[in-house]
Amino acid sequence: MDLYSTPAAALDRFVARRLQPRKEFVEKARRALGALAAALRERGGRLGAAAPRVLKTVKGGSSGRGTALKGGCDSELVIFLDCFKSYVDQRARRAEILSEMRASLESWWQNPVPGLRLTFPEQSVPGALQFRLTSVDLEDWMDVSLVPAFNVLGQAGSGVKPKPQVYSTLLNSGCQGGEHAACFTELRRNFVNIRPAKLKNLILLVKHWYHQVCLQGLWKETLPPVYALELLTIFAWEQGCKKDAFSLAEGLRTVLGLIQQHQHLCVFWTVNYGFEDPAVGQFLQRQLKRPRPVILDPADPTWDLGNGAAWHWDLLAQEAASCYDHPCFLRGMGDPVQSWKGPGLPRAGCSGLGHPIQLDPNQKTPENSKSLNAVYPRAGSKPPSCPAPGPTGAASIVPSVPGMALDLSQIPTKELDRFIQDHLKPSPQFQEQVKKAIDIILRCLHENCVHKASRVSKGGSFGRGTDLRDGCDVELIIFLNCFTDYKDQGPRRAEILDEMRAQLESWWQDQVPSLSLQFPEQNVPEALQFQLVSTALKSWTDVSLLPAFDAVGQLSSGTKPNPQVYSRLLTSGCQEGEHKACFAELRRNFMNIRPVKLKNLILLVKHWYRQVAAQNKGKGPAPASLPPAYALELLTIFAWEQGCRQDCFNMAQGFRTVLGLVQQHQQLCVYWTVNYSTEDPAMRMHLLGQLRKPRPLVLDPADPTWNVGHGSWELLAQEAAALGMQACFLSRDGTSVQPWDVMPALLYQTPAGDLDKFISEFLQPNRQFLAQVNKAVDTICSFLKENCFRNSPIKVIKVVKGGSSAKGTALRGRSDADLVVFLSCFSQFTEQGNKRAEIISEIRAQLEACQQERQFEVKFEVSKWENPRVLSFSLTSQTMLDQSVDFDVLPAFDALGQLVSGSRPSSQVYVDLIHSYSNAGEYSTCFTELQRDFIISRPTKLKSLIRLVKHWYQQCTKISKGRGSLPPQHGLELLTVYAWEQGGKDSQFNMAEGFRTVLELVTQYRQLCIYWTINYNAKDKTVGDFLKQQLQKPRPIILDPADPTGNLGHNARWDLLAKEAAACTSALCCMGRNGIPIQPWPVKAAV
């Protein structure tokens, strides 16, 4: 996370440069919303007929509160109408008014605001009309909700408290929590807007942290709303600071501390409502008895933003607990930043909050008010104890029993970060002693040895920062002037090591009083081995002293070695990894640039590795025959790079991913080109030779001759599978923590000739699972057709499966599909949106009945996310938990009727579509059968190429996350079909050539103009005129062969995709065995 790597003193600059929105975009969006509000007032919010009058408009959301982040933000435009005389009126007329407002909005946008684009996403909030304003460069956007509302407050003056009747009426309306929050937007906005600018900067910092946590792959829907963190930030500032100028690092530290204490939080304000009115007072008492955390909206007491029963605050708390070692929480001298002190704020070493209540200054204090008894701990309960802080300032989660290994399998998922801090990180005191001892040893050798060193490098886990408590390893590489080549090291090594040992034995006499130096049996010919032992701290370190040839020389940070270094190594005739000591510095630098939390994950993996070795000593392979622990370090870095790349992440997810890769050891192919690469011909041939060797292959990033993957992985794989079902991988709701999406080999590192094997091994779904899914879908479709709308004139005409699963291009793992339900109640395209909530409700009920009444070979789950406009379910393998298909259920108008396979639809279908549509591809679900048939009829090998392209595309989405929307994946499928058709239509083509052709077309996106006429053409005048219009639009153009309104090339970041495509063309996957680039087919970018 970029925030974590920012020094505490630089956070103000970080907020100003990285988080505050661009003024130009803010001003354009403000003008646009102002003009829209004026237009709605003029038109009364309706077109034609007698229109309700707009009483006032209020801008809310983060944009209205002044807490909008750069990039993407939200805004609420609340339209108060005179036709609403009560809260209840809003429900009755909302749909009608929203429909008319959309018409007004579309009419108003006929004259667009320069520099902005307006788009309508899928409408997922029943009480609002949602649209997005995007800058033309696609760097900034604002999600706007247009909300019609009851003007309960009237023209309230600033700072004036609403009448209690406002809230008693709200409570009597029978509303859900926060249902009418829009009515109080003005109060909510004013509550934040009076705050100092720096407090709003702190809010931006907290929100940025929250969004980074969301990017880790956690389900954003399960986390509390970000507005809850805005309120928590204000609470922290009020209780601990209340100054206009303060340290952002201290403020952030305080807010994260509160998040850790979420189970004790009870926060509310009485600036707008209070206990004076009996009805409101009784309601507040009930609210304050809710599960913690409780964070009441200061404008609407029915809205509990904390909602401890619903949101996963523990996920945020877990991340908060693990981030205090980062530079943003360290002062210039390395001292930790302290949090603010105050009532209701966490205290060092305490597990609770002293005073978790926030009151208005004019409100009676708890001591003087009988109304507040409900917020105190229940009778008989004791306040949280406050133990004396230990060395880390926190109580240990697992009692330390001398001589007993901690059972990792029983550590709860959310406690893994603390487990690492308390039990795996080495003692700072012992580390200091070792550093002191090493300095003394090096001084001794420098002053007394005959053979002089040019320089020294510290390696091993100690040098890399991955050393465990209770024992680590250090490599001291002594680069000697007498070695001028790799071959010089062998003949003189024994003599030099004997001299070094003699010097150490004679010179070491209690040089570090707390440490003893011991020489074990010497079993590594190229090194002098000894131990530094601290009896008092019960810790030791194994030290290896290695004289070596300085092959690399003094390199500045980030500089690649001269290719000649490695060409000399390859021609030296060395054994595998024989000269790895010469590259210790590169190895250390490769690891040291990694974030703190990744190193913590490495510690966890190594601790597990040690436990496996210790528990199975004498039962199976000896620990020496296991792969080296360093192989697990590299595998952990590989997992993080490919699956996460965030400074903060879920520790259990990372751990599970590494264990998953261990289980796939027979397919592991892992290497890096940070120090050596395929640009040098000799190195390219060497790497290609390495890639032809049996798996696992885990090449050292510093020494390409050293495959650290050698060893017996079977025992590790068995133990990894056994650990997968233990407590350390179970989330709070009892479900298994899901690993990151990481494969044991990378596309870019796969030779072109091995692409077919890559697809079959890693991309093709399991055939048994696909058969089970198809059988389950057939059962579900039949059930829905027979049982939906039994006592209704509505009939299910047919149910059609769409998406990649239906087309035969699904990828292994988690894929998406559509189940389109064609209904008789829709007689034209524009009716599809009618009765959607009612129809979805009926289909949901029947899906749940099907789930209960039918037997399935796969796990069938209907989504619990009860959005009245969206319905989804998933089918998951019972035996392979990473294999699943997520289905969206989509009601649709049967525009095509019973179409005979291979026949063309009537041109009238497309004439009606052209006259009906408002947004591109709006009714594409009606053409699902045609979309499916267009792909499913293609040769098997072309579908394999489509899988390869989709896999490449998904890797690109990880890289470009947060930088704008890439073109839709379906567009890449069509581009692949086009490349094959224009490239010769050979059913047994060269996979690398096909892939290379698609990449070439992506780089030529500015010229792309692709369409088909198998379903529609220009013979009908209306359709022909429309096609001409479509084809005259800016490139790229990729028209959906089933739906001519759908241009899959429009309004997306093709430039990002093109950049990745250009990079891929020089990778091994696009290069022949002789190092010559694969050539694309001769395909033009336009039809």
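If you go along the chain as it appears here, the first residue is 1 and each next one adds 1.
Keep in mind that glycine also has a Cβ here, set from the backbone N, Cα and C atoms.
For the published mutagenesis Arg30 to Ala, Swiss-Prot gives the following note: Impaired dsRNA binding. All chains included, 15 other C-beta atoms sit within 10 angstroms of the C-beta of Arg30 (mutagenesis position). DSSP classifies Arg30 (mutagenesis position) as helix under the three-state reduction.
Quoted from Swiss-Prot for the published mutagenesis Arg41 to Ala: Impaired dsRNA binding. Secondary structure at Arg41 (mutagenesis position), as computed by DSSP, is helix. With a cut-off of 8 Å between CB atoms and residues at least 6 apart in sequence, the same chain places Val54, Thr57 near Arg41 (mutagenesis position), listed in sequence order.
Here Swiss-Prot notes a mutagenesis experiment, Glu76 to Asp, with the remark: No effect on catalytic activity; when associated with D-145. In sequence order, Lys59, Gly60, Gly61, Gly64, Ala128, Val144, Ser145, Val147, Ala182, Thr185 constitute the residues six or more apart from Glu76 (mutagenesis position) in its chain with CB-CB distances below 8 Å. Glu76 (mutagenesis position) carries a strand DSSP state (E or B).
Among the mutagenesis entries in Swiss-Prot is Ser145 to Asp, noted as: No effect on catalytic activity. No effect on catalytic activity; when associated with D-76. Following the DSSP three-state reduction, the secondary structure of Ser145 (mutagenesis position) is strand.
Residues or ranges marked as ATP binding site by Swiss-Prot on the basis of similarity to another entry: Ser804, Arg947, Lys950, Gln969. In the three-state DSSP reading, Arg947 (ATP binding site) counts as helix.
With a 10 A radius on its CB, Asp816 (Mg(2+) binding site) counts 17 other CB atoms from all the protein chains. Summarising the annotation, Swiss-Prot assigns Mg(2+) binding site to Asp816, Asp818, Asp888.
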Give me the CA-CA distance between Gln969 (ATP binding site) and Asp816 (Mg(2+) binding site), in Å, as a whole number.
12
Using a 10 Å cut-off on Cβ-Cβ distances across all protein chains shown, tell me which of the binding-site residues (Arg947, Lys950) has the largest neighbour count.
Arg947
Report the same-chain neighbours of Asp818 (Mg(2+) binding site): residues 6+ apart in sequence with Cβ closer than 8 Å to its Cβ, ordered by sequence.
Lys801, Gly802, Gly803, Ala806, Phe887, Asp888, Val889, Leu890, Thr925, Thr928
In Å, rounded, how far does the Cα of Arg30 (mutagenesis position) sit from the Cα of Asp816 (Mg(2+) binding site)?
38
Long-range neighbours only, meaning 6 or more apart in sequence with Cβ under 8 Å: which ones does Ser804 (ATP binding site) have?
Ala810, Leu811, Ser815, Asp816, Ala817, Lys950
Compute the mean position of the Cβ atoms of Asp816, Asp818, Asp888, which form the recorded Mg(2+) site, and then list in sequence order the other residues of that chain whose Cβ is within 8 Å of it.
Gly802, Gly803, Ala817, Leu819, Ser872, Asp886, Phe887, Leu890
